[in-house]
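**Student:** What follows is a structure written as structure tokens; I'll ask about it next.
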Amino acid sequence: MVNPTTSEVQPTMGVKIFSAGVSACLADIITFPLDTAKVRLQIQGEGQASSTIRYKGVLGTITTLAKTEGLPKLYSGLPAGIQRQISFASLRIGLYDSVQEYFSSGRETPASLGNKISAGLMTGGVAVFIGQPTEVVKVRMQAQSHLHGIKPRYTGTYNAYRVIATTESLSTLWKGTTPNLMRNVIINCTELVTYDLMKGALVNNKILADDVPCHLLSALVAGFCTTLLASPVDVVKTRFINSLPGQYPSVPSCAMSMYTKEGPTAFFKGFVASFLRLGSWNVIMFVCFEQLKKELMKSRQTVDCTT
């Protein structure tokens with residue numbers, strides 16, 4: 001992600017992974033209500049999720065959830081979300097530069113677009129497989145409603161892991177890996193590569209210095225591009241993960257059912273919520289990530305100088 005100047009020390013792989021994990025967790029805590037609103041909007045209109053309550057827009061969904069199910073509902077599934085970022089974002093973001101450098105080893109020129117995309121594909125794919133159980137639990141906790149006397153499927157995050165593994169199967173914790181892999185390959189490549197290219201263009205053309213305003217603008221552009229490309233796969237992933245056993249035989253059948261029953265616009269349900277969430281998440285995560293890397297390396301230099 002644009003190498004630091006010669007006067008700066010390159011962050012180590014450990015610093016990048018730690019910084020990515022901490023920054024992603026902070027971003028998740030702040031933006032989680034938007035993510036919950038996105039999930040509710042995405043499953044709206046689905047058979048098992050239908051109810052007398054209709055969600056209208058992002059703020060309307062958040063307000064309705066707070067009024068009908070209580071403010072804590074906006075953070076239902078947060079522990080799984082934090083676990084997801086620790087196991088997922090720390091790897092896909094923290095390893096991106098190192099994998100990119102590996103693909104570019106032996107070359108004096110900067111990493112090509114192909115190398116950047118390859119790095120995004122590899123880190124995103126590995127992270128999805130490791131973090132998929134946390135994604136399944138997070139989505140199900142966000143989707144379940146406590147209204148109309150409906151008994152919730154899960155009483156908490158760890159109860160959800162246990163119930164899913166014992167009543168469905170252990171493999172169900174990896175349910176939806178295919179659409180989630182597709183989604184996160186798109187997200188990882190688009191998000192990291194767009195951020196990398198945008199930041200590089202701003203810094204190399206001396207439009208902005210490699211500082212907070214540059215990181216903020218690059219993150220916003222990356223967030224919009226990512227949401228636009230990933231939204232259809234994201235909706236299918238959410239529907240499939242949240243589905244009851246046997247409701248959809250496969251991922252394609254889930255997508256086809258959405259198309260025939262709700263039309264093509266169903267694939268962009270919750271788009272505004274997705275952008276608000278991903279855009280703000282990107283800004284918080286990337287700005288914190290860049291600053292934390294710098295501060296950790298400064299601290300390390302200070303320690304090295306005193307020893």
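Just so you know, glycine gets a Cβ as well, placed from its N, Cα and C.
As annotated in Swiss-Prot:
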- K56, K269: fatty acid 16:0 binding site (BINDING)
- C25 to A: No effect on UCP1 activity in thermogenic respiration (MUTAGEN)
- C189 to A: No effect on UCP1 activity in thermogenic respiration (MUTAGEN)
- C214 to A: No effect on UCP1 activity in thermogenic respiration (MUTAGEN)
- C225 to A: Decreased UCP1 activity in thermogenic respiration (MUTAGEN)
- C254 to A: Decreased sensitivity to activation by noradrenaline in thermogenic respiration (MUTAGEN)
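Have a look at these and tell me how they're positioned relative to everything else.
**Tutor:** Cβ neighbours of K269 (fatty acid 16:0 binding site) (same chain, under 8 Å, six or more residues apart in sequence): L41, Q42, Q44, G45, V235.
Taking the Cβ of C25 (mutagenesis position) as reference, residues of its chain lying under 8 Å away and at least six apart in sequence are, in sequence order, I82, Q85, I86. The secondary structure of C25 (mutagenesis position), as reduced to three states from DSSP, is helical.
In three-state terms derived from DSSP, C189 (mutagenesis position) belongs to a helical segment.
Using a 10 Å Cβ-Cβ cutoff, C214 (mutagenesis position) registers 20 neighbours. In this structure, C214 (mutagenesis position) is part of a helix by DSSP.
Neighbour list (C225 (mutagenesis position), Cβ cut-off 8 Å, at least 6 residues apart, same chain): T190, E191, T194.
Mapped onto three states, the DSSP output places C254 (mutagenesis position) in helix.
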**Student:** Give me the long-range Cβ neighbours of C189 (mutagenesis position): same chain, 6+ apart, Cβ under 8 Å, in sequence order.
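**Tutor:** Spatial neighbours, sequence-distant, of C189 (mutagenesis position): I117, G120, L121, G124.
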**Student:** According to DSSP, does K56 (fatty acid 16:0 binding site) sit in a helix, a strand, or coil?
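**Tutor:** DSSP assigns K56 (fatty acid 16:0 binding site) to coil.
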**Student:** Long-range same-chain neighbours of C254 (mutagenesis position), Cβ under 8 Å, sequence gap at least 6?
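**Tutor:** Counting only residues 6 or more apart in sequence, the Cβ neighbours of C254 (mutagenesis position) under 8 Å are V236, R239, F240, S243, Y248.
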**Student:** Between C214 (mutagenesis position) and K56 (fatty acid 16:0 binding site), what is the CA-CA distance rounded to a whole number of Å?
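**Tutor:** Per the Cα atoms, C214 (mutagenesis position) and K56 (fatty acid 16:0 binding site) stand 34 Å apart.
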**Student:** What kind of secondary structure is K269 (fatty acid 16:0 binding site) part of, going by DSSP in three states?
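**Tutor:** The residue in question, K269 (fatty acid 16:0 binding site), is coil (DSSP, three-state).
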